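Reading through the structure tokens given below for one structure.
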Amino acid sequence: MAANMYRVGDYVYFENSSSNPYLIRRIEELNKTANGNVEAKVVCFYRRRDISSTLIALADKHATLSVCYKAGPGADNGEEGEIEEEMENPEMVDLPEKLKHQLRHRELFLSRQLESLPATHIRGKCSVTLLNETESLKSYLEREDFFFYSLVYDPQQKTLLADKGEIRVGNRYQADITDLLKEGEEDGRDQSRLETQVWEAHNPLTDKQIDQFLVVARSVGTFARALDCSSSVRQPSLHMSAAAASRDITLFHAMDTLHKNIYDISKAISALVPQGGPVLCRDEMEEWSASEANLFEEALEKYGKDFTDIQQDFLPWKSLTSIIEYYYMWKTTDRYVQQKRLKAAEAESKLKQVYIPNYNKPNPNQISVNNVKAGVVNGTGAPGQSPGAGRACESCYTTQSYQWYSWGPPNMQCRLCASCWTYWKKYGGLKMPTRLDGERPGPNRSNMSPHGLPARSSGSPKFAMKTRQAFYLHTTKLTRIARRLCREILRPWHAARHPYLPINSAAIKAECTARLPEASQSPLVLKQAVRKPLEAVLRYLETHPRPPKPDPVKSVSSVLSSLTPAKVAPVINNGSPTILGKRSYEQHNGVDGNMKKRLLMPSRGLANHGQARHMGPSRNLLLNGKSYPTKVRLIRGGSLPPVKRRRMNWIDAPDDVFYMATEETRKIRKLLSSSETKRAARRPYKPIALRQSQALPPRPPPPAPVNDEPIVIED
């Protein structure tokens, strides 16, 4: 009963998706809606997986400790030399990788964001605490449903801030404690230099005379406010001016003036009313305008007594000292008393707690025999067996569990056991790092753009193109060994012909581990690569010379001058053939038959397909170039209009390219200058030629000539 009772201030799990981890929230309010349901106003906490990798790197940098220590040689001479180092927490170094991985799941990031969620989505309680530097990190792992935080995340600004002020540690910031003095022993310090006297208790004035002087000081303050224009606007009535003049700042200034004038009342009154006019003393309550006071109350309602955030977001033109001073003066006003009574009345009417029964509905991600398709006969599973059957748990690699849950992308067919599924829902990660972790580095990806036209366009969907999805497989040594040791189980040729069938990687890994000791005794014989001799390569290059370079593109004027009527000739389209053996223009036009016959046929009602055409120098319209002027009209039989010709067929778009640099290519890249690198990027079809001076290291300078003869200086 008590476990299902949730109160204001509890940290709870919320479920917003059946496959995603729970949300961690703190209940601020419990409100009852008009239809009778209960909504919880909660404070959001974010996991590491919810924020960007850049902010995660900043959080890890914040977690490093700054160690300060004294240098040995300088301490003897009375000189303090301090060296600051950044080093990792020694306790984190001692933790194994598995515990480090699980400890990251316990870290949260507090936010100031509030949201309202249905109370029926609560799935349990948890505990969240501020990171305690004196506690052991293992203590957070030993307690169930326990989390910690140290930074504040702003989801709007995408920033991280420290939740508490940092205390500087070291000899430069801490005082040196002296030895305890014996009874009657003096410390030898001059107290007059260390302290400033502001009031004499044994003064010649009586209490009645001091009270009368303070009444005169209040009167002077009221008269000064009547003369001040800004004060008369803020305190339009005499009653308000007298109340403002009776505040502490006026009385403290009067007593300080009396002390400076050696408790002579006549001199003190003369100091309160100098020649320029009466002295006006105002505190923060008078300095702040009504709009600033309303902003402060709004900020206090949102942030509480977090004065740093109040200054940054609401009152950046006010100092932190001014805000704190105004807060304590504001607590003495009637406005504060009224708001306190209203909040108490609202709290009485609101819900204090709510009972949520256990959630017993089955999860849609559960894997059962009834909701899966039968396995393929030629696949790894038997007939009637689920495609994921035989797979180990992606987290703990177990093959036995009373309940399995699908996890990850559907095409991966990954699954988790019951205990790892509960861990995933609560902590937002797996017990062990997996292949789906986003922290692992991947290959650099480059999308090629043909002729400068982007393959993926964010404009009209008519011009948008999408290439076939590419992938990159980077195998490990154990995978390459398993291909040879477990060939009869893996059946690589069969798997290559049927890439959609799953492979039982757990069974292959176990079999490879068992056969590995025997295979080490008889080393594998690798097939040697047969390389042709240099003479054969040279002979081939002589018989197959490089084709000549194309002529440079002529200007439009030369094209106009050379346009002459010619007979009809077949048009050769440079588009690449598609899967069905047709060119891209054939798919656009939808015309079959012989190319020569189509050109001699009548237009058949198709637009821009006239028989008469002018032949000139061959020049294609570039995709990224400028079109011909509007006066020049080039009509080509059996071709497309220029606007339609610029559109690329998605089948003709190139596949993605993965470039894996080697040590040799990295060395060559360092030899190129910045201009040569940019030139090669602009013209990728041209070979890069290295000069001999670039390839060879610079020669050392020649030695200076040595002259054995003495130098004679004549007068």
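Cβ from N, Cα, C; glycine included.
This is the original sequence, none of the listed changes applied.
Listed features, source Swiss-Prot:
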DOMAIN    1-164  domain 'BAH'
DOMAIN    165-276  domain 'ELM2'
MUTAGEN   K182 to A  Reduced ubiquitination. Significant reduction in ubiquitination; when associated with A-626
DOMAIN    283-335  domain 'SANT'
MUTAGEN   K509 to R  Reduced sumoylation and transcriptional corepressor activity
MUTAGEN   K626 to A  Loss of acetylation and transcriptional coactivator activity. Reduced ubiquitination. Significant reduction in ubiquitination; when associated with A-182
Counting Cβ atoms within 10 Å across all protein chains shown, which of the mutagenesis positions K182, K509 comes out on top? K509
Using DSSP and collapsing to three states, where does K509 (mutagenesis position) fall: helix, strand or coil? helix
Given the model, what does the mean pLDDT over the domain 'BAH' (1-164) come out as? 80
Between the Cα atoms of K182 (mutagenesis position) and K509 (mutagenesis position), what distance do you get, rounded to the nearest Å? 77
Looking only at the domain 'SANT' (283-335), how are its residues distributed among DSSP helix, strand and coil? 38 helix, 0 strand, 15 coil
